[in-house]
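Chemist: Just passing along the structure, written as structure tokens.
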Amino acid sequence: MKTPEDCTGLADIREAIDRIDLDIVQALGRRMDYVKAASRFKASEAAIPAPERVAAMLPERARWAEENGLDAPFVEGLFAQIIHWYIAEQIKYWRQTRGAA
């Protein structure tokens, strides 16, 4: 993949963006593997949401955004959506693997 400075046209730019988007989707898949693995360590469904963990994660993601020149509120909101979706998926997975309804 070319650096942004080495791109000679929109085709190069779009190819790089598509590659980055694929990397993001693959990272989300790897994240799901860990989310499912975490369910092994949750004694009950009620332990899954872990609001204290979410409360600690979001400001850290906002800080990472700032350190990378991105809009912190946008990134924090994006991660809030990501995290809450994964929590819902982990609950479904926990129920499936524990035989719960």
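The backbone N, Cα and C atoms fix where each Cβ goes, glycine too.
According to Swiss-Prot, the protein carries these features:
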{"type": "BINDING", "residues": "ARG14, ARG31, LYS42, GLN90", "note": "substrate binding site"}
{"type": "DOMAIN", "residues": "4-94", "note": "domain 'Chorismate mutase'"}
{"type": "MUTAGEN", "residues": "ALA37 to Ile", "note": "Increases the rate constant for the mutase activity by a factor of 1000, and also increases the lyase catalytic efficiency by a factor of 6"}
{"type": "MUTAGEN", "residues": "LYS42 to Gln", "note": "Loss of mutase activity. 15-fold reduction of the affinity for isochorismate and 3-fold reduction of the catalytic efficiency for isochorismate-pyruvate lyase activity"}
{"type": "MUTAGEN", "residues": "LYS42 to Glu", "note": "Loss of both lyase and mutase activity at any pH tested"}
{"type": "MUTAGEN", "residues": "LYS42 to Ala", "note": "Active across the entire pH range from 4 to 9. 11-fold reduction of the affinity for isochorismate and 7-fold reduction of the catalytic efficiency for lyase activity. 6-fold reduction of the affinity for chorismate and 15-fold reduction of the catalytic efficiency for mutase activity"}
{"type": "MUTAGEN", "residues": "ALA43 to Pro", "note": "Slight reduction of the affinity for isochorismate and of the catalytic efficiency for isochorismate-pyruvate lyase activity. Slight reduction of the affinity for chorismate and of the catalytic efficiency for mutase activity"}
{"type": "MUTAGEN", "residues": "ILE87 to Thr", "note": "4-fold reduction of the affinity for isochorismate and 3-fold reduction of the catalytic efficiency for isochorismate-pyruvate lyase activity. 4-fold reduction of the affinity for chorismate and 15-fold reduction of the catalytic efficiency for mutase activity"}
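What's the neighbourhood like for each of these?
Modeler: Residues within less than 8 Å, Cβ to Cβ, of ARG31 (substrate binding site) and separated from it by at least 6 positions along the same chain comprise TYR86.
The Cβ of ALA37 (mutagenesis position) has 11 other Cβ atoms within 10 Å, all protein chains considered.
In sequence order, ILE48, GLN90, TRP94 constitute the residues six or more apart from LYS42 (mutagenesis position) in its chain with CB-CB distances below 8 Å.
LYS42 (mutagenesis position) falls within neither a helix nor a strand when secondary structure is assigned with DSSP, and so counts as coil.
Within the same chain, no residue at least 6 positions away from ALA43 (mutagenesis position) has a Cβ under 8 Å from its Cβ.
Sequence-distant neighbours of ILE87 (mutagenesis position) (same chain, six or more apart, CB under 8 Å from its CB) are ILE48, PRO49, VAL54, listed in sequence order.
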Chemist: 10 Å Cβ neighbour count around ARG14 (substrate binding site)?
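Modeler: Around ARG14 (substrate binding site), other Cβ atoms within 10 Å: 11.
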Chemist: Going by DSSP assignments with H, G and I as helix and E and B as strand, what are the residue counts for the domain 'Chorismate mutase' (4-94)?
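Modeler: Computed counts for the domain 'Chorismate mutase' (4-94) are 78 helix, 0 strand, 13 coil.
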Chemist: On average, what pLDDT score does this prediction assign to the domain 'Chorismate mutase' (4-94)?
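Modeler: Across the domain 'Chorismate mutase' (4-94), the average pLDDT comes out at 97.
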Chemist: In whole Å, could you give the widest CA to CA gap in the substrate site formed by ARG14, ARG31, LYS42, GLN90?
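Modeler: So the maximum pairwise Cα distance among the substrate binders is 42 Å.
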